Amino acid sequence: MLTILKLGGSILSDKNVPYSIKWDNLERIAMEIKNALDYYKNQNKEIKLILVHGGGAFGHPVAKKYLKIEDGKKIFINMEKGFWEIQRAMRRFNNIIIDTLQSYDIPAVSIQPSSFVVFGDKLIFDTSAIKEMLKRNLVPVIHGDIVIDDKNGYRIISGDDIVPYLANELKADLILYATDVDGVLIDNKPIKRIDKNNIYKILNYLSGSNSIDVTGGMKYKIDMIRKNKCRGFVFNGNKANNIYKALLGEVEGTEIDFSE
């Protein structure tokens with residue numbers, strides 16, 4: 001079984017405090033991932049795991065230094081230095097996460113998109129190395145990054161850009177979105193399940209003026225699970241044991257199921 005776990009929201013860092021780390025959360029999440037991997041091993045069950053995280057308090061403040069608005073569009077400037085500096089900030093964040101995972105004996109390995117991802121008419125992402133890592137029971141840890149855009153020079157790709165691409169290319173069985181809310185919220189309450197019977201009602205609600213999409217991309221998350229015809233959860237990664245439960249497919253939150 002291939003599972004993709006996206007760590008997002010304010011789980012790992014505070015975007016309002018540059019270069020901050022929520023150490024208690026990071027340590028807890030590493031422990032829960034380790035416990036889940038041990039569970040599968042003890043049950044003689046196979047799990048292949050990919051972790052994805054965003055820029056957090058590291059990538060965002062640096063990227064802002066090299067962005068300006070011109071004719072209503074965001075463009076990058078001074079990228080002879082900026083590309084390296086954004087790349088370095090993301091690598092620094094990723095290294096902290098990798099080091100913590102490794103301290104719990106999780107075979108985590110870093111994947112830096114800027115070295116092999118190109119954006120043109122579509123995202124071009126060579127997944128051959130990731131496939132080989134998964135065959136060897138390694139845990140690839142991939143992050144949002146600055147990449148080459150063959151039309152516009154440069155582009156930031158987020159964790160939410162990476163997850164659906166990998167899910168489609170690698171045929172993921174389970175997509176997990178660890179956010180800072182309790183699931184897909186309707187009237188401030190998490191809906192238990194989204195499937196073919198209520199998907200359009202939910203999407204219409206999230207498009208309406210009464211909806212507050214606190215994660216900034218809840219519709220996108222739901223739609224990616226639907227398009228990839230798999231099962232997923234949107235849940236609160238700040239709550240103890242939720243990462244562990246999610247990896248076992250039983251977390252409290254919103255279950256989204258379009259598996260066939």
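Cβ coordinates are placed from backbone N, Cα and C, and glycine is handled just like the others.
The ATP binding site annotation in Swiss-Prot covers K6, L7, G8, G9, S10, G56, D180, G217, K221. The local packing around D180 (ATP binding site), expressed as other Cβ atoms within 10 Å of its Cβ over all shown chains, amounts to 14.
Counting only same-chain residues six or more apart in sequence, the Cβ atoms lying under 8 angstroms from the Cβ of H60 (mutagenesis position) belong to K15. The substrate binding site feature in Swiss-Prot is assigned to G55, H60, G159.
For the mutagenesis experiment H60 to Q, the note given by Swiss-Prot reads: Nearly abolishes enzyme activity. H60 (mutagenesis position) falls within a helix when secondary structure is assigned with DSSP.
Quoting Swiss-Prot on the mutagenesis of H60 to A or N: Abolishes enzyme activity.
In the three-state DSSP classification, F83 (mutagenesis position) falls within a helix. Residue density at F83 (mutagenesis position): 18 other Cβ atoms are found within 10 A of its Cβ, drawing on all protein chains shown. While the structure shown retains the original residue, Swiss-Prot records the mutagenesis experiment F83 to A with this note: Confers activity with farnesyl phosphate; when associated with A-86 and A-156. Confers low activity with farnesyl phosphate.
Other C-beta atoms found within 10 angstroms of the C-beta of I86 (mutagenesis position) number 27, with every protein chain shown included. I86 to A appears in Swiss-Prot as a mutagenesis experiment; the accompanying note says: Confers activity with farnesyl phosphate; when associated with A-83 and A-156.
For the published mutagenesis I86 to G, Swiss-Prot gives the following note: Confers low activity with farnesyl phosphate.
DSSP assigns I156 (mutagenesis position) to a strand. Quoting Swiss-Prot on the mutagenesis of I156 to G: Confers low activity with farnesyl phosphate.
Taking Cβ-Cβ distances under 8 Å and a sequence gap of 6 or more within the same chain, the neighbours of I156 (mutagenesis position) are G55, G59, A63, I86, G144, D145, I146, V147. Among the mutagenesis entries in Swiss-Prot is I156 to A, noted as: Confers activity with farnesyl phosphate; when associated with A-83 and A-86.
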Distance between G159 (substrate binding site) and S10 (ATP binding site) at the Cα atoms, whole Å?
14
Could you give the Cα-Cα distance between S10 (ATP binding site) and F83 (mutagenesis position), in whole Å?
25
Would you work out the biggest C-alpha to C-alpha distance among G55, H60, G159, the residues that bind substrate according to the record, and give it in angstrom as a whole number?
13
An 8 Å radius from the center of the G55, H60, G159 Cβ atoms defines the neighbourhood of the substrate site; name the other residues of that chain inside it, in order.
H53, G54, G56, F58, G59, M90, H143, G144, I156, S158
Least surrounded, by Cβ count within 10 Å, of the binding-site residues G8, G55, G159 is G159
